[in-house]
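So that you can see what the record holds, here are the features copied from Swiss-Prot:
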| type | residues | note |
| --- | --- | --- |
| ACT_SITE | Lys195 | active site, schiff-base intermediate with substrate |
| BINDING | Cys120, Cys122, Cys130 | Zn(2+) binding site |
| BINDING | Glu232 | Mg(2+) binding site |
| BINDING | Ser273, Tyr312 | 5-aminolevulinate 2 binding site |
| MUTAGEN | His127 to Ala | No significant effect on activity; when associated with A-129 |
| MUTAGEN | His129 to Ala | No significant effect on activity; when associated with A-127 |
Amino acid sequence: MTDLIQRPRRLRKSPALRAMFEETTLSLNDLVLPIFVEEEIDDYKAVEAMPGVMRIPEKHLAREIERIANAGIRSVMTFGISHHTDETGSDAWREDGLVARMSRICKQTVPEMIVMSDTCFCEYTSHGHCGVLCEHGVDNDATLENLGKQAVVAAAAGADFIAPSAAMDGQVQAIRQALDAAGFKDTAIMSYSTKFASSFYGPFREAAGSALKGDRKSYQMNPMNRREAIRESLLDEAQGADCLMVKPAGAYLDIVRELRERTELPIGAYQVSGEYAMIKFAALAGAIDEEKVVLESLGSIKRAGADLIFSYFALDLAEKKILR
């Protein structure tokens, strides 16, 4: 076999060569850190299903945002754990409610931090669903009105992005119209545009304190559907989304790849709680090298076409200076 013309190994034979020809690179600019903030508590609460993740007491949020910024993280996604739930999740659109307070604290503490406000109701409703319940399930159009109100409150508090995750038909259009009518024409929308009804969300329910009984299959997407997944994102683009998202990320890289070929908008991909937990528990068992697997998994998401990755590993990677 001495007559080989093509020898790809020539470009892999040293670390310098491998670095020179590396096609996909990761940096902290690629990452958004999701954070959980609980009101009316004094102490941090560990999320047992997500080793290393804590619920942050609201009273310590300013300190945590400073820590996050000092580590080099430039963006966070805020999730609130409310102690004031009701049938509609009305605390989420109160001007002095938890949604508003989280954005206000983050922006007042670190003005340059890009704050994305998760816009949903599952942490604010007594039933744990993502909107207003009616006899047939979640009332889509009644929920749209409330999403608009929540979005305006978050924007007024300083949120840079409204991030609707309720999976309601028409939510991007309703939010865009509400923001524009209230004078927030420059507040952007990061839409959870392709959000699957995934079993990988399991640990998140503990982290966010969800009261859900049942499932969300009537409004979140069937994991088996590829064409519908692309359609959902393209609908949100047509309604005025500034960025699109695929959630979860790891098991849906085919969707990220195809969406990248169908849109010019930035794409986010959410490495969800179950993906995080699998890596963490496998590493704790000594089955894998955590750092190497984290970087490989994040690299695969970016390689598939994601511009931003939402990951619970972001702060650890930043503080250990694994990424810069």
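Any Cβ shown, glycine's included, is placed from N, Cα and C.
Just so it is clear, the model here is predicted, and its values are computed rather than measured.
For Cys120 (Zn(2+) binding site), the nearest neighbour among the listed recorded positions (His127, His129, Lys195, Ser273, Tyr312), judged by C-alpha distance, is His129. In the three-state DSSP scheme, Tyr312 (5-aminolevulinate 2 binding site) falls into the coil class. Within 10 Å of the Cβ of Tyr312 (5-aminolevulinate 2 binding site) there are 25 other Cβ atoms, across all protein chains. In this structure the alpha carbons, written CA, of Ser273 (5-aminolevulinate 2 binding site) and His129 (mutagenesis position) are 18 Å apart. Considering only the recorded positions Lys195, Glu232, Tyr312, His127 (mutagenesis position) has Lys195 as its nearest partner by CA-CA distance. Comparing the Cα of Lys195 (active site, schiff-base intermediate with substrate) with the Cα of every entry in Cys122, His129, Cys130, Glu232, Tyr312, these being the recorded positions, the smallest distance points to Glu232. The two recorded residues the residue listed as 'Mg(2+) binding site' and Cys130 (Zn(2+) binding site) have their Cα atoms spaced 18 Å from each other. Same-chain residues with CB within 8 A of the center of the Cys120, Cys122, Cys130 CB atoms, the Zn(2+) site residues themselves not counted, are Gly89, Phe121, Glu123, Tyr124, Thr125, His129, Gly131, Ser165, Ala166.
Note: the Cα of Tyr312 (5-aminolevulinate 2 binding site) and the Cα of His129 (mutagenesis position) are spaced 23 Å from each other. Cα to Cα, His129 (mutagenesis position) and Cys122 (Zn(2+) binding site) are separated by 5 Å.
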